[in-house]
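Colleague: Annotated domain 'SRCR' per Swiss-Prot: 73-170, in sequence order. Positions annotated as domain 'Peptidase S1' by Swiss-Prot, on the basis of sequence analysis: 182-424. As annotated by Swiss-Prot, active site, charge relay system applies to ASP276, SER372 (among others). Among the mutagenesis entries in Swiss-Prot is SER372 to Ala, noted as: Abolishes catalytic activity.
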Amino acid sequence: MAKEDEEPGAHRGGSTCSRPQPGKGGRTAACCSRPKVAALIVGTLLFLTGIGAASWAIVTILLQSDQEPLYQVQLSPGDSRLAVFDKTEGTWRLLCSSRSNARVAGLGCEEMGFLRALAHSELDVRTAGANGTSGFFCVDEGGLPLAQRLLDVISVCDCPRGRFLTATCQDCGRRKLPVDRIVGGQDSSLGRWPWQVSLRYDGTHLCGGSLLSGDWVLTAAHCFPERNRVLSRWRVFAGAVARTSPHAVQLGVQAVIYHGGYLPFRDPTIDENSNDIALVHLSSSLPLTEYIQPVCLPAAGQALVDGKVCTVTGWGNTQFYGQQAMVLQEARVPIISNEVCNSPDFYGNQIKPKMFCAGYPEGGIDACQGDSGGPFVCEDSISGTSRWRLCGIVSWGTGCALARKPGVYTKVTDFREWIFKAIKTHSEASGMVTQP
């Protein structure tokens, strides 16, 4: 994490794991949307209709809000019933139980930004109650293998048996400890960013990363050049904010799955940094504690919001020519539109569609060397409760904290399907693996 630099011509290169410089020449939920409902409405609904029905009525009001809608797939906070919003009727429908419940539960969890479904079951609406929902959707089981969203494979039906699907998704994006608020560019504290990990090669911190689960880490592809591909020399450190903390949990690396479209790995002379994304599969699973927790992915179709202030964290250099931070740093920076970031005063058309910029036009606070691969997270409540989502991966930039040269990030929402496919396809792989 860097303060403003003294070298206006400097680039984010470095001898360890620098961010490479580029070459020269139907309504979606938004990252960090925050639904707001008056306490009077909530209290009235709870009193008049009961908690179950009120919860869905409240969610319906939020989803229909013109400003900050909830996501159209939700889990009931009471009994984990999976429900989908019917925009035509303006109501929630349950998913009729089928032989494909496991796959449907997995698709629903993934669509909401959870990594996977941990369990599923079914309930009878006649005994469990409708709880504010109205009717059913049935699943076209033949379309499931290619479906990316539940809406791709569901239609209104009668569901004669009256049995509906429930699901338990892997929890994510929530702190387990109460924390104080810190405003950018300062030391962090234990438990604030429990998904942040340190990737170290021969004991040296080279990159950051984000826990998606106890055994999968998302980071940047450029952290693994040819010189750093002996996986037995990599270690992943989690559960600490001080780089020398004796309390950190460390594990080895079984496999690295990197994007086959990351061009510098094909030809080192290429300076085009699209697809700068990689998954690290750990040799075993980390214990999840109040200091070690996974982050959520963006929900399917979730868009970035220009101007939204989110948080980047890392142990990178505090200045371009400075030393790496000994304590995890955090900074709140706003998302900059690609139109602005591609203007001649900024990066002049070097920002590709699957990238985005974040920072202040005047500079002053930014990610830097050693922050590469680390998380850019945004908080929202589109899943009914406040969660942090991994919206970006620290990728590249010119200098550190320079005016009109903000940090550039891999746009995670554009790689959701790549992530899910890589995890399912390469869970038993070892070594360096390419995923198209």
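We count from 1, first residue shown onward.
From the backbone N, Cα and C atoms, a Cβ is placed for every residue, glycine too.
None of the listed substitutions appears in this model.
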Colleague: Between SER372 (mutagenesis position) and ASP276 (active site, charge relay system), what is the CA-CA distance rounded to a whole number of Å?
Modeller: 10
Colleague: Per DSSP, how many helix, strand and coil residues does the domain 'SRCR' (73-170) have?
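Modeller: Split into helix, strand and coil, the domain 'SRCR' (73-170) gives 24 helix, 38 strand, 36 coil.
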Colleague: Averaged across the domain 'SRCR' (73-170), what pLDDT does the model get? Just tell me the whole number, please.
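Modeller: Mean pLDDT for the domain 'SRCR' (73-170): 96.
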Colleague: So if I draw a 10 Å sphere around the Cβ of SER372 (mutagenesis position), how many other Cβ atoms end up inside it?
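Modeller: Around SER372 (mutagenesis position), other Cβ atoms within 10 Å: 31.
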Colleague: Hey, what's the Cβ neighbour count for ASP276 (active site, charge relay system) at 10 Å?
Modeller: 31
